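S.K.: Following this message is one structure expressed as structure tokens.
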Amino acid sequence: MEKVPGEMEIERRERSEELSEAERKAVQAMWARLYANCEDVGVAILVRFFVNFPSAKQYFSQFKHMEDPLEMERSPQLRKHACRVMGALNTVVENLHDPDKVSSVLALVGKAHALKHKVEPVYFKILSGVILEVVAEEFASDFPPETQRAWAKLRGLIYSHVTAAYKEVGWVQQVPNATTPPATLPSSGP
């Protein structure tokens, strides 16, 4: 079963800590290596996200019907979105030294996803967790605890900025209806 955190998740604001200079450098160095394979890494992240959290596909008319991970990997629309996600993350990571720029970029992302796409903000937390999983796997032998903590701080920073943008636009959590699946869904058929 897929578990998607509910409304309390948004109310519990993540503690967002600034990254130290050493943490910024550690994240940026690892990110540079990941971003060298931007499209493939982005696709791996999104495929895992959609396989593990299929309810997230409801926001993507172009590939919400896809079940097969290989079909997802080959989808030009998914690949294009993966590049957009990686590009936004790249802008954030490259500008970790500039909190105003980070805030501005994440506010734009949050507002677009709230107003235009109507994406529940909890999916940003879920996606950032998937990103951390992929990073940990890619760098299993080179991911010391202090670097893991830096990435966890980055995750909190992203989520807090995005949810702040949702609150700024007056986001109200969507109530499940005929087109929006409930928070808990069976992961397979009957």
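Keep in mind that glycine also has a Cβ here, set from the backbone N, Cα and C atoms.
Although substitutions are noted, the structure shown does not include any of them.
Swiss-Prot lists these features:
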- His81, His113: heme b binding site (BINDING)
- 18-167: domain 'Globin' (DOMAIN)
- Cys38 to Arg: Decreased nitrite reductase activity; when associated with R-83 (MUTAGEN)
- Cys38 to Ser: Loss of interchain disulfide bond and loss of solubility but no effect on homodimerization; when associated with S-83 (MUTAGEN)
- Cys83 to Ser: Loss of interchain disulfide bond and loss of solubility but no effect on homodimerization; when associated with S-38 (MUTAGEN)
- Cys83 to Arg: Decreased nitrite reductase activity; when associated with R-38 (MUTAGEN)
S.K.: Around Cys83 (mutagenesis position), how many other CB atoms lie within 10 A of its CB?
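M.R.: Counting Cβ neighbours of Cys83 (mutagenesis position) within 10 Å gives 14.
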S.K.: Residues with Cβ closer than 8 Å to the Cβ of His113 (heme b binding site), same chain and 6+ apart in sequence?
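M.R.: Same-chain residues close to His113 (heme b binding site) (Cβ under 8 Å, separated by 6 or more) are Val119, Pro121, Phe124, Val162.
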S.K.: May I have the DSSP-based helix, strand and coil counts for the residues of the domain 'Globin' (18-167)?
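M.R.: Helix, strand and coil residues of the domain 'Globin' (18-167) number 122 helix, 0 strand, 28 coil.
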S.K.: Counting only residues 6+ away in sequence within the same chain, which have a CB under 8 Å from the CB of His81 (heme b binding site)?
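M.R.: For His81 (heme b binding site), the qualifying residues are Leu46, Phe60.
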S.K.: Taking only same-chain residues 6+ apart in sequence, whose CB is under 8 Å from that of Cys38 (mutagenesis position), what do you get?
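M.R.: Within the chain, Cys38 (mutagenesis position) has Cβ neighbours under 8 Å at Cys83, Met86, Gly87, Asn90.
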